[in-house]
Amino acid sequence: MSLKQIVGHKLLNDVIRPLKKGDGRSAWNVLIVDTLAMRMLSSCCKMHNIMEEGITIVEDLNKRREPLPTLEAIYLIAPTAESIDKLIQDYCARNLYKCAHVFFTEACSDQLFSTLSKSAAARFIKTLKEINIAFTPYESQVFNLDSPDTFFLYYNAQKQGGLTSNLERIAEQIATVCATLGEYPSLRYRADFERNVELGHLVEQKLDAYKADDPSMGEGADKARSQLIIIDRGYDAITPLLHELTLQAMCYDLLGIENDVYKYETGGSDENLEKEVLLDENDDLWVEMRHKHIAVVSQEVTKNLKKFSESKGNKGTMDSKSIKDLSMLIKRMPQHKKELNKFSTHISLAEECMKQYQQGVDKLCKVEQDLSTGIDAEGERVRDAMKLMVPLLIDPAVRCEDRLRLILLYILSKNGITDENLNKLLQHANISMADKETITNAAYLGLNIVTDTGRKKTWTPTKKERPHEQVYQSSRWVPVIKDIIEDAIDERLDTKHFPFLAGRQVNQGYRAPASARYGQWHKERGQQSNYRSGPRLIIYIIGGVTFSEMRACYEVTAARKPWEVVIGSDRIITPDKFLTNLRDLNKPRDI
């Protein structure tokens, strides 16, 4: 089962289904969720599945709700002071619901547990459990902690006021990812950024607590080989800056997709309708195409459309015009409207991406690839990077953000430049001194940016030759994470730069003491049957994971069975989001 399937299975089987009461009006329950639980639910379960299990309405804990005193309420919430206060208020003056079944997404602190136990709401609570899913399964191998403040707290030394509580929180969330997957992994971290070891120890403590509550966690074939690697964003600042030409990364970079919703116009010549489509794994064509290079996506979608059309008895030839506008085909085959609309979406995605590519992204890609790899398309070493860059820096048609991306790539390729040279570059590129901070703030990530004196050498794994992988001239850069993952699987990852936490290199027959406080709240016996055998590599990047890095994990998983690579972060980032994070890094921020 994939990460998404495991979470969906747990939500239905451990939270919703046990409280279903049969048929009739009294059988219905209300489901109350906080923001994270709503995202988790939306990611894994369809509304009709939830309703089939007796849920009549899903409500937001933080919004005003109408009383439904004849119905029982299921609360799926994080055990925070705010959430518990809202829960208590529901049973104060008048009861909003008949009784409460409370499921915390993670471990509840003693203090909050005591507050709830002593409240007036306590006598209405019929169920109180921890399900240990404090993350959103974004894709089958990707998780999101949805913690946008982490980047600012972790990388800016002046904002450490909220850092301790944030690290505690994300450590708990990371531990719930491992617990959900049934893993008790060895723990490694990137040593070149000092704070990583602190987070590593916090995660270790949380994992040990989960292991104490469920000794079967991490048992099974090859599970002793599973690893969790904690990495800071400074390990590879090049990947978040590049224009990537595989479909998913390109769409999110260029097409302004928000909350995974793609908007486009469709229809015949007389009418234009705006459509909204959710890009997720429920669309099998999206899953098939998302990691493919844009050069082949259009051809493959067209080929698949033609094959589908002919398999349904439509033998007419399809010229380019009818592919561009599928409305006539939909009229001829109305019973297949749903499938044809999928093709329409993907043709539109590919066309929009290609249009942007041809309108200037192609020139950016060439220079970006030369800067990032240090080698040009002919395999020659790049000798004058400035000469490549300047025509784009002075071109008014190139967006300010794209010029910033180029300058940062140039600086990283040089391992830092002088302040004088940076100011000259900014002047060339017509970039304001206010935007200069976007560049200089990258130093907070441990990168050499402005270096008037000595430069520290940054270690990266040796780049591999990849003779069997198809390489496009405009996509020669391979995300550093791919080399790290492959080296970790092959037991070749440098232990000086990626050390194991003491005592966590090999898990052999570990048996933690039973939890005195929680007993066996955390897991029901027999749950392990849902977990896959074989080792997992779990990657956590502090400060955002890119779509290119997500793709690398799927590629390695496909090539290195029985290993499965799962990757996650506090948020999913695009190049523009990465620049915004850098720009705001030293600004006052309410946490």
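Glycine is no exception: its Cβ is also placed from the backbone N, Cα and C atoms.
No noted substitution is present; original residues retained.
It should be emphasised that the depicted structure is a prediction, and the values quoted were computed from it without experimental measurement.
Over in Swiss-Prot, the protein carries these features:
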- Arg39 to Cys: Does not interact with unc-64. Increases sensitivity to ethanol. Mildly resistant to acetylcholine esterase inhibitor Aldicarb. Rescues the uncoordinated locomotion defect of the unc-18 e81 mutant (MUTAGEN)
- Phe113 to Arg: Does not interact with unc-64. Does not rescue the uncoordinated locomotion defect of the unc-18 e81 mutant (MUTAGEN)
- Asp214 to Asn: Increases rate of locomotion. Resistant to sedatory and stimulatory effects of ethanol. Rescues the uncoordinated locomotion defect of the unc-18 e81 mutant (MUTAGEN)
- Ser322 to Ala: Rescues the uncoordinated locomotion defect and sensitivity to acetylcholine esterase inhibitor Aldicarb defects of the unc-18 e81 mutant. Impairs temperature sensitivity, tolerating higher temperatures compared to wild-type (MUTAGEN)
- Ser322 to Glu: Reduces binding to unc-64. Rescues the uncoordinated locomotion defect and sensitivity to acetylcholine esterase inhibitor Aldicarb defects of the unc-18 e81 mutant (MUTAGEN)
- Glu465 to Lys: Increases sensitivity to ethanol (MUTAGEN)
Can you grab the distance from Asp214 (mutagenesis position) over to Arg39 (mutagenesis position)? Cα atoms, rounded to a whole Å. 27
Phe113 (mutagenesis position), DSSP three-state class -> helix
Taking the Cα atoms as reference points, how far is Phe113 (mutagenesis position) from Arg39 (mutagenesis position) in Å? 25
Any idea what the Cα distance is from Glu465 (mutagenesis position) over to Arg39 (mutagenesis position), rounded to a whole Å? 40
When DSSP is mapped onto helix/strand/coil, what comes out for Asp214 (mutagenesis position)? coil
Counting other CB atoms within 10 Å of each candidate's CB, the least crowded of the mutagenesis positions Asp214, Glu465 is Glu465
Let me know the DSSP-derived helix, strand or coil state of Arg39 (mutagenesis position), please. helix
Around the Cβ of Phe113 (mutagenesis position), other Cβ atoms within 10 Å, all chains included, total 17
Within 10 Å of the Cβ of Arg39 (mutagenesis position), how many other Cβ atoms are there? 18
